Amino acid sequence: MNDIQLDQASVKKRPSGAYDATTRLAASWYVAMRSNELKDKPTELTLFGRPCVAWRGATGRAVVMDRHCSHLGANLADGRIKDGCIQCPFHHWRYDEQGQCVHIPGHNQAVRQLEPVPRGARQPTLVTAERYGYVWVWYGSPLPLHPLPEISAADVDNGDFMHLHFAFETTTAVLRIVENFYDAQHATPVHALPISAFELKLFDDWRQWPEVESLALAGAWFGAGIDFTVDRYFGPLGMLSRALGLNMSQMNLHFDGYPGGCVMTVALDGDVKYKLLQCVTPVSEGKNVMHMLISIKKVGGILRRATDFVLFGLQTRQAAGYDVKIWNGMKPDGGGAYSKYDKLVLKYRAFYRGWVDRVASER
């Protein structure tokens, strides 16, 4: 992230705002697509309700820009990559990684290139980054106001962890997705977690978790936790896990939230088992994609690792599907009768609204 310039002038404390739900987007980093889906051809996508095209430049850098050519509006996703630029399929105008038109071909051998290039021949681009197997785009201001979260366990080349990426489409608002981790009350009704008690925690001092320093200094860190007292392992693999000696009495969830998502660290009886990155692709109104990357600590031999992958990876993916089913029937900005157990959800909403207020414009 050192190559991404932050807009330091805009990073300052703002009023927290009301604890209401919002369908608006916070200024933050969002996922455009999986890295392995962007190869040597332009890819059509929609972000923030905006038609976009993604492609890789000469250096392999991911570029995301407006999809329709500034000339006559042709679809650049139907074009191709030529000399490190994206070439329009209609008149072969070429745009570089910054969105500037750098070449307009002539009409015959005598006139090989038209000059000068029209001043308005430019494609608006989004700030991009690439990490954790995702292409990210910044939303809300010309320059990023906070960095990507630092998660060494989630780096795809970290051989100490097993990684599982998955995604679900949903019709709910982004806030509903990113606040879900902080809702302790749904653990039993939705996920059948056999809990006898839970404790909600809020953290103001980031220094116990050095990886969040850059987020915290930008005012973009939301620290929280839930400690569940659990009777036994849950789900269809409970019997197998107990047979392997994987019993537990405490499930400790630590959350390093940021405006566009969350990093959850899961420990059982104090032993960290995996980290989960939750992030979102805002597609258009009424359509978003929740992404999750689970990084599971490698322990023991093949059987133990396979069990952990199923228990912490595949079962978590299945559990996420239960949440999505609920979300798809929710009113995105509904509700309002809160209990004391909604404390973390409401605190996160206030944090999130502060970053909604930092959005410079919708474009």
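Residue numbers in this text run from 1 along the chain shown.
Note: Cβ is positioned from N, Cα and C throughout, glycine not excepted.
Don't expect the noted substitutions in this model, because it carries the original residues.
Note that the coordinates shown come from a computational prediction; the quantities given were computed from them, not determined experimentally.
Per Swiss-Prot, domain 'Rieske' is recorded for 29-137.
Record note (Swiss-Prot), mutagenesis Cys69 to Ala: Loss of oxygenase activity. The unchanged residue is displayed. Under the three-state DSSP scheme, Cys69 (mutagenesis position) falls in the coil class. Taking the Cβ of Cys69 (mutagenesis position) as reference, residues of its chain lying under 8 Å away and at least six apart in sequence are, in sequence order, Asn75, Leu76, Cys88, Phe90, Trp93, Gln123.
Look at Swiss-Prot and you will find Cys69, His71, Cys88, His91 tagged as [2Fe-2S] cluster binding site. Annotation note: Cys88 (mutagenesis position) sits in a coil segment as assigned by DSSP.
When other Cβ atoms within 10 Å of the Cβ of Cys88 (mutagenesis position) are tallied across all protein chains shown, the result is 25. As a published mutagenesis entry, Cys88 to Ala appears in Swiss-Prot alongside the note: Loss of oxygenase activity.
Within the same chain, the residues at least 6 positions away from Asp183 (mutagenesis position) whose Cβ sits under 8 Å from its Cβ are Asp342, Leu344, Val345, listed in sequence order. The DSSP secondary structure for Asp183 (mutagenesis position) is coil. One mutagenesis experiment named in Swiss-Prot is Asp183 to Ala, and its note says Significant decrease of oxygenase activity.
Taken residue by residue with DSSP, Trp209 (mutagenesis position) is part of neither helix nor strand, so it is coil. Here the residue is the original one, while Swiss-Prot reports the published mutagenesis Trp209 to Ala with the comment Unable to convert either the alternative substrate pABA or the interdiate 4-hydroxylaminobenzylamine (pHABA).
Quoting Swiss-Prot on the mutagenesis of Asp269 to Ala: Shows much higher activity toward the intermediate 4-hydroxylaminobenzylamine (pHABA) than pABA.
In the three-state DSSP assignment, the secondary structure recorded for Phe312 (mutagenesis position) is helix. Within 10 Å of the Cβ of Phe312 (mutagenesis position) there are 22 other Cβ atoms, across all protein chains. Under mutagenesis, Swiss-Prot gives Phe312 to Val with this note: Unable to convert either the alternative substrate pABA or the interdiate 4-hydroxylaminobenzylamine (pHABA).
Taking a C-beta cut-off of under 8 Å and a sequence gap of six or more, Asp323 (mutagenesis position) has these contacts in its own chain: Asn180, His186, Val190. A mutagenesis experiment is reported in Swiss-Prot for this position, Asp323 to Ala, and the note states: Significant decrease of oxygenase.
DSSP gives Asp323 (mutagenesis position) a helix state. The recorded positions shown are His71, His91, Asp269, Phe312; of these, the one with its CA atom nearest the CA of Trp209 (mutagenesis position) is Asp269.
Per-residue confidence over the domain 'Rieske' (29-137) averages 94 (mean pLDDT, predicted model). For His91 ([2Fe-2S] cluster binding site), the count of additional Cβ atoms within 10 Å of its Cβ stands at 14 [all protein chains shown].
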